[in-house]
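Have a look at the structure below, then the notes.
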Amino acid sequence: MSNKCDVVVVGGGISGMAAAKLLHDSGLNVVVLEARDRVGGRTYTLRNQKVKYVDLGGSYVGPTQNRILRLAKELGLETYKVNEVERLIHHVKGKSYPFRGPFPPVWNPITYLDHNNFWRTMDDMGREIPSDAPWKAPLAEEWDNMTMKELLDKLCWTESAKQLATLFVNLCVTAETHEVSALWFLWYVKQCGGTTRIISTTNGGQERKFVGGSGQVSERIMDLLGDRVKLERPVIYIDQTRENVLVETLNHEMYEAKYVISAIPPTLGMKIHFNPPLPMMRNQMITRVPLGSVIKCIVYYKEPFWRKKDYCGTMIIDGEEAPVAYTLDDTKPEGNYAAIMGFILAHKARKLARLTKEERLKKLCELYAKVLGSLEALEPVHYEEKNWCEEQYSGGCYTTYFPPGILTQYGRVLRQPVDRIYFAGTETATHWSGYMEGAVEAGERAAREILHAMGKIPEDEIWQSEPESVDVPAQPITTTFLERHLPSVPGLLRLIGLTTIFSATALGFLAHKRGLLVRV
């Protein structure tokens, strides 16, 4: 016996839940099948007496992320600003350098040119890439066949710029520079609004968090849908050979629907058997797109002692020996439950996963004591962490990355329906893909694709723009005249070379005119 409905949504993360809510609000009968014993997917809010609540997964929202802000507001959630009142720290070669603003300052003029050229070139290249079809960029194949490591080797002349650029890649996509396609990474940064928007706290992707945690987005939609959300129901089989689509779960329940939305990371499609088999390109694509590696760590203290030293808690930490490359203040908005959140990224997540939880905490505290110059960092009162690499129903975090050569070959099939199966998930978004914002965009777009297939809305309503949030307005990202026009290091060297040649020629001409050159 099967359970009948209009649409089965596979995956109860933010994308699947956003899709289910829109379809439910449109009068359709929806069932959500979630593999875990909770909704939320790659968002996960843990609650206990020691932490009150803590986001162990996706957490941050900011200006231009208007869909998640609208949905959360509709669900009665509020945001608060991540603390960035005091100074940030850039820790490099064993020394801490306090600063303000999105990027660490650089005092060496040659190094400054190199840093400036890197950020500018990233944004310039990004402007060449269409957000909805990166494979259509003029140099798509050339850039896709190149790793980010190869691009950094071409762009960065100084070790300082290369180190910070490498950290930027590690932090943005939880992968190593040699693992990711340059085209894909350039697209990823571009569709998040560029280098400054993606990396910034104030006026950027990390500006805010939800009071009570981001897990509430999915939980509150589950409250609205009631028993239509089925937990501990991993989907193992989808059959499209009959009049309706049959969906079978691991505990052998059968669900019958007119349409299916797959709202799981693309590679997790390999856990599902399909009849008929998936088309060739999708079948191959899902074997080629892994997720990043990250352990999210939150160290709790008696008080936010770093603020007494005029530090906000943001640390950018260079160096192979440092377990964590980036931190933010995770203290509650009321000033209690003082904490520092840090990411163990990419290969370091794989390496440090061999240690015990206690050993990781010790390494983090020793690092924070060194960077902050405070022994108070050695006295934590509590510790929480989440290793997303071990999650069988995520496969990693934050998101799927594309190795070289894959995006131009297979990217077109990411959102392409397979008969009556439509695809959501943050990976299929065109704006803030990889974030909660992208998850909402993708879920609602997939839901509207089904509404269009059912004849309920016209095709031109599938993709909808979102009005700017009145509560979290975006300020424009600006650059100075100098930042736009300063030469790169090779540009400067060419300039010096030309100037030298010109000067020598001019001197020779003058000497000749004045009869100072003697023929031998």
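Cβ coordinates are placed from backbone N, Cα and C, and glycine is handled just like the others.
Sequence unchanged from the original; the noted substitutions are absent.
Secondary structure at Cys5 (mutagenesis position), as computed by DSSP, is strand. Counting every protein chain shown, the Cβ of Cys5 (mutagenesis position) has 20 other Cβ atoms within 10 Å. Where Swiss-Prot documents Cys5 to Ser as a mutagenesis experiment, the accompanying text is: No loss of activity.
All chains included, 22 other C-beta atoms sit within 10 angstroms of the C-beta of Cys156 (mutagenesis position). For the mutagenesis of Cys156 to Ser, Swiss-Prot gives this note: Complete loss of activity. The structure shown keeps the original residue.
Long-range Cβ contacts of Thr158 (mutagenesis position) within its own chain (separation 6+, distance under 8 Å): Ile110, Thr111, Asp114, His115, Val489. In the three-state DSSP assignment, the secondary structure recorded for Thr158 (mutagenesis position) is coil. Quoted from Swiss-Prot, the note on the mutagenesis of Thr158 to Ala is: Dramatic loss of activity.
Under the DSSP three-state reduction, Cys172 (mutagenesis position) is assigned to helix. In Swiss-Prot, a published mutagenesis experiment is listed as Cys172 to Ser, annotated No loss of activity.
In three-state terms derived from DSSP, Cys192 (mutagenesis position) belongs to neither a helical nor a strand segment and is classed as coil. The note that Swiss-Prot attaches to the published mutagenesis Cys192 to Ser is: No loss of activity.
Listed in Swiss-Prot is the mutagenesis experiment Ile199 to Phe, annotated as follows: Alters specificity towards synthetic inhibitors. Within the same chain, residues at least six positions away from Ile199 (mutagenesis position) with a Cβ under 8 Å of its Cβ are Pro102, Phe103, Phe168, Leu171, Cys172, Gly205. In the three-state DSSP scheme, Ile199 (mutagenesis position) is classed as helix.
According to Swiss-Prot, the mutagenesis experiment Cys365 to Ser carries the following note: Complete loss of activity. For Cys365 (mutagenesis position), applying a Cβ distance below 8 Å and a minimum sequence separation of six or more within one chain yields Val299, Ala377, Leu378, Glu379, Pro380.
Quoting Swiss-Prot on the mutagenesis of His382 to Arg: Significant loss of activity. Listed in sequence order, Lys50, Val51, Tyr300 are the same-chain residues at least 6 apart in sequence whose CB falls under 8 Å from the CB of His382 (mutagenesis position).
In Swiss-Prot, a mutagenesis experiment is listed as Cys389 to Ala, annotated with the note Complete loss of activity. Secondary structure at Cys389 (mutagenesis position), taken from DSSP and collapsed to helix, strand or coil, is helix.
Counting only residues at least six positions away in the same chain, the Cβ atoms of Ser293, Val294, Ile295, Ala349, Arg350, Ala353, Gly396, Cys397 sit under 8 Å from the Cβ of Cys389 (mutagenesis position). Listed mutagenesis positions: Cys172, Cys192; maximum Cβ neighbour count within 10 Å falls on Cys192.
Between the CA atoms of Cys5 (mutagenesis position) and Cys192 (mutagenesis position) there is a gap of 36 Å, rounded to the nearest whole number. Across the structure, Cys192 (mutagenesis position) and Cys156 (mutagenesis position) are spaced 23 Å apart at their Cα atoms.
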